[in-house]
Amino acid sequence: MAITKYKAAAVTSEPGWFDLEGGVRKTIDFINEAGEAGCKFVAFPEVWIPGYPYWMWKVTYLQSLPMLKRYRENSMAVDSEEMRRIRRAARDNQIFVSLGFSEIDHATLYLSQVLIGPDGAVINHRRKIKPTHVEKLVYGDGSGDTFMSVSETEIGRVGQLNCWENMNPFLKSLNVSAGEQVHVAAWPVYPGKERQVHPDPATNYADPASDLVTPEYAIETGTWTLAPFQRLSVEGLKINTPEGVEPETDPSVYNGHARIYRPDGSLVVKPEKDFDGLLFVDIDLNECHLTKVLADFAGHYMRPDLIRLLVDTRRKKLITEADPNGSIATYSTRQRLGLDKPLSKKEGDETTDVL
């Protein structure tokens, strides 16, 4: 049965920098906290595990190499025991989880998100379609079968996007067309506009993301929009500074940017600069009607006979194989990574749950 009213939470906290195990433990702690608070849904920031590598915007190539090595070593495979522990935490708390993480698949990293159900199943697994600017130093592109965002669940049609994907008009159109009701606008960590230096545009600072892009997404799509953000501490600044470079000393410009918005774009909650934890919201899916009765860009307020979006969800592989019938064999990333398999009952248990 669909649940139309429930409590949800957005995480605004400091990740376990370069620390896969620490990040997993902190993730489970927040899932437990959200579950104890009565939440049906909790949303984490972009690449929460093992933290967003903001240092890549400030380092030279040679400075980046040891940091990249360490970052890759602490990124998480989606079919890993670390991910299964997180999935079990979701199941133990009977809660939906939107998790952003740096995914390692073979030798490439991706800015990935999963939507985990209250049974521990991975409902959706997606990868950011295009890393932003210097993010290409670290991450690869998502493929056709890993970029869809919206999933039908008992708490509504839930969508997820990473960072500047939230201002991509084509991705917004795609999500609107799926009837999205609850959206996770997952953001990383980056400074506020008080740190802006000419000619760097305001686009590249946290305030427009929090106070322009995110509420714009909410009002354009008519969705409850949760915007989890990472934070930084003095120690975090040191960890994210290459050896031999003097670290910044004031982390406050990086903090206080998480938000939650109603479907009409009005603000529900924003944290103080020093707040670290969960932001809560009481969601009523029926409130989406108040906005969508005025403007539903997937229905009465659109003209598909004039404007349409072409979407290609096929995976393009480097190596193709012939199947027994002589045509091209296909497989999905989801199947290859084992996400179609049920979750084991407990850590170390080889048996699986009944489907």
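Every residue gets a Cβ built from N, Cα and C, even glycine.
All protein chains shown were included, and the count of other CB atoms within 10 Å of the CB of Glu46 (active site, proton acceptor) stands at 27. The active site, proton acceptor feature in Swiss-Prot is assigned to Glu46; the stated evidence is sequence analysis.
Look at Lys128 (active site): DSSP puts it in coil. The active site annotation in Swiss-Prot covers Lys128 and is backed by sequence analysis.
Residues or ranges marked as active site, nucleophile by Swiss-Prot on the basis of sequence analysis: Cys163. Summarising the environment of Cys163 (mutagenesis position), the number of other Cβ atoms within 10 Å of its Cβ, over all protein chains shown, is 24.
Among the features that Swiss-Prot reports, domain 'CN hydrolase' is placed at 6-286, with the record citing sequence analysis.
Record note (Swiss-Prot) on the mutagenesis of Cys163 to Ala: Completely abolishes enzymatic activity.
Under mutagenesis, Swiss-Prot gives Phe170 to Leu with this note: Completely abolishes enzymatic activity. Counting every protein chain shown, the Cβ of Phe170 (mutagenesis position) has 12 other Cβ atoms within 10 Å.
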Mean pLDDT for the domain 'CN hydrolase' (6-286), as a whole number?
97
Give me the count of other Cβ atoms within 10 A of the Cβ belonging to Lys128 (active site).
26
Using Glu46 (active site, proton acceptor) as the reference point, find which of the recorded positions Lys128, Cys163, Phe170 has the shortest Cα-to-Cα distance to it.
Cys163
